[in-house]
Amino acid sequence: MASLLKSLTLFKRTRDQPPLASGSGGAIRGIKHVIIVLIPGDSSIVTRSRLLDRLVRLVGDPKINGPKLTGILISILSLFVESPGQLIQRIIDDPDVSIKLVEVIPSINSACGLTFASRGASLDSEADEFFKIVDEGSKAQGQLGWLENKDIVDIEVDNAEQFNILLASILAQIWILLAKAVTAPDTAADSEMRRWIKYTQQRRVVGEFRMNKIWLDIVRNRIAEDLSLRRFMVALILDIKRSPGNKPRIAEMICDIDNYIVEAGLASFILTIKFGIETMYPALGLHEFSGELTTIESLMMLYQQMGETAPYMVILENSVQNKFSAGSYPLLWSYAMGVGVELENSMGGLNFGRSYFDPAYFRLGQEMVRRSAGKVSSALAAELGITKEEAQLVSEIASKTTEDRTIRATGPKQSQITFLHSERSEVANQQPPTINKRSENQGGDKYPIHFSDERLPGYTPDVNSSEWSESRYDTQIIQDDGNDDDRKSMEAIAKMRMLTKMLSQPGTSEDNSPVYSDKELLN
């Protein structure tokens, strides 16, 4: 039997691994299309600033074709380095495109103020043809046209510091678009604006250089359409991360934005590990999870084998991304989402409307968090050197804190858990709701929220862990023979809570405190 389990583990790991690169054949290359990328031909700030001005205008032209737009965006993205040409040649390895670098220098004879560098030949007319939209469009009207601030005529500067701030403002907006351009382009506007405000408050960008919605939509759509552009952006991020020593300020900003880009599209996998496995609740011992836990283990190993490109597999359209979807481990994912909803309010906005979502295991995760609140793991306590008395103190404090948090919580909470088994479901359907709320301004009794203290099948409490605090959970006494008995039980528990509060007030001596029993309160 041990050999069977070992073979099963090896089988699942082998099945989830991608094929190894081998064989006598070379790399498969597709039919390439040429992309023209403009780079400054000198180190002058005027040249870079003028080139940036012309490129920003070209991006907003709706008639521009896709490959030309991709080349323009690559030119803008590489303007912050000292040698853009060397950077592009070093990191570009795309089987779908062929990059053609063209140097640009100032010219007094061309209408656009720039020309293509050549050995003796004049290419002013070709440069004017390339930048013809500039002269026929917004430049003739005396405005840049693609900024929200319509008072800005152009973005040409002759100072290196001003150019860096201007370029950082434009690059930040492009990089922010990458975070959700592939996964959620239709709902990305709000998060993109929040991040822009963040960098504005940090003085990394200037708010006056905010591009308008039309310009941003064009860039976002191109990022979503063109895999070659995304490959370049990911390669640029990785190249910046690898570079030693202090990095330029724009490079540090790109790394900061990368925190929003990394692992885009892998939320199901990452959250399942975070809430389903790292929390280490006893529910992981269920037989239903054994197969999916092995799947998660093999996926984590595959993630590590993919190396530095693993967090960008969705952005790079890697075919292995489907293995990481929640459909490969639906029960464990549903359970993890239930845990996450209870632990973090931010999880309440997640969309769980998927065909493989299992409500029963979602409620299992919720119930595990509620029933485990205030407990201290014996294994972790032993590792940290926490004594039994300290664990008891932590349990009491955590129970009271969790109770206050539960009352103030605004996330999706279920008022009554009918859970996994039909016996409980039938009883719950026959009984009235056990949660009653009264306003303080209204007459009558106030009934608190009650939680049952039943244990799930297969759940073994940790005997070395601290027990729940009585101030958090009270034993709910429900009788099946009528509503009057239920009301009496709730009134008795409410009175018991009031007496407990009175006894815990300052100045009350423990020696003179009367002892009350549940039977006396129920009579």
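Glycine residues also receive a Cβ, built from the backbone N, Cα and C atoms like all the rest.
Classification of Ile28 (variant position) by DSSP places it in coil, neither helical nor stranded. Sequence-distant contacts of Ile28 (variant position), defined by Cβ-Cβ distance under 8 angstroms and a gap of at least six in the same chain, are Pro95. Among the natural variants in Swiss-Prot is Ile28 to Ser, noted as: In strain: Isolate Onderstepoort 3.
Its Cβ taken as reference, Ala111 (variant position) is surrounded by 15 other Cβ atoms within 10 Å in the chains shown. Ala111 (variant position) carries neither a helix nor a strand DSSP state and counts as coil. Swiss-Prot gives this note for the natural variant Ala111 to Val: In strain: Isolate Onderstepoort 2.
Look at Swiss-Prot and you will find Lys180, Arg195, Gln202, Tyr260, Asn351 tagged as RNA binding site. Reduced to three states, the DSSP call for Asn351 (variant position) is coil. Cβ neighbour count for Asn351 (variant position): 6 (other Cβ atoms within 10 Å of its Cβ, all protein chains included).
Annotation of the natural variant Asn351 to Gly in Swiss-Prot: In strain: Isolate Onderstepoort 3.
Recorded in Swiss-Prot as a natural variant, Pro457 to Leu carries the remark: In strain: Isolate Onderstepoort 3.
Quoted from Swiss-Prot for the published natural variant Asn512 to Ser: In strain: Isolate Onderstepoort 2.
Natural sequence variation is annotated in Swiss-Prot for Ser517 to Asn, with the remark: In strain: Isolate Onderstepoort 1, Isolate Onderstepoort 2 and Isolate Onderstepoort 3.
Under natural variants, Swiss-Prot gives Lys519 to Arg with this note: In strain: Isolate Onderstepoort 2.
Local packing around the binding-site residues Lys180, Arg195 was summarised as the count of other Cβ atoms within 10 Å of each Cβ; on this measure the leading residue is Lys180. Among the listed binding-site residues, namely Gln202, Tyr260, the Cβ with the most fellow Cβ atoms inside 10 Å is that of Tyr260. When every Cα pair among Lys180, Arg195, Gln202, Tyr260, Asn351 is compared, the largest distance found for this RNA site is 32 Å.
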